[in-house]
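The structure appears right after this line, and notes come after that.
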Amino acid sequence: MAAESLPFTLETVSSWELEAWYEDLQEVLSSDEIGGTYISSPGNEEEESKTFTTLDPASLAWLTEEPGPTEVTRTSQSPRSPDSSQSSMAQEEEEEEQGRTRKRKQSGQCPARPGKQRMKEKEQENERKVAQLAEENERLKQEIERLTREVETTRRALIDRMVSLHQA
């Protein structure tokens, strides 16, 4: 198994990024507590016939590598008793997940691919920093050239003055 790079750097992480990671973790953990979760892997046809509930697409997004929308299908529904309290609890959980998704959409993050979105934002931020540092570098070069010219003129003036004092 090949080692994968971390989806983040070891630098300081912004609070909104930490909050998004925390929400993603909560979604994954809560889906694990609900029932046996099943993520189909290639060449696993015999296990696909088992009864599992599937994860919310937002919680699966960080697991997928290929671009495009995440497709999650329900292979079969877990049996529910006619007890209304269980069905109302399931509805409440679904509403909570939808609320979290809406909250994330409102904060400007894409729930379908939060890891890739963060990486893209980080890359854009790094490009802005590079451009900003290049501008600062150019400004500093010009300042160095200006100061070098100023030192040269001051040095010449000082030499001329010393020469004129010795001649007098």
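Cβ coordinates are placed from backbone N, Cα and C, and glycine is handled just like the others.
None of the listed substitutions appears in this model.
Taking a C-beta cut-off of under 8 angstroms and a sequence separation of 6 or more, S14 (mutagenesis position) has no same-chain neighbours. Mutagenesis annotation in Swiss-Prot: S14 to A, described as Loss of phosphorylation; the structure shown retains the original residue.
Annotation of the published mutagenesis S15 to A in Swiss-Prot: Loss of phosphorylation; the original residue is retained in the structure shown. In the three-state DSSP assignment, the secondary structure recorded for S15 (mutagenesis position) is helix.
For the mutagenesis of S30 to A, Swiss-Prot gives this note: Loss of phosphorylation. The structure shown keeps the original residue. According to DSSP, S30 (mutagenesis position) sits within a helical segment. Every protein chain shown contributes to the tally, and the Cβ of S30 (mutagenesis position) ends up with 16 other Cβ atoms within 10 Å.
What Swiss-Prot lists as domain 'bZIP' is 98-161, and the listing cites sequence analysis.
For the pair S15 (mutagenesis position) and S30 (mutagenesis position), the Cα-Cα distance reads 22 Å.
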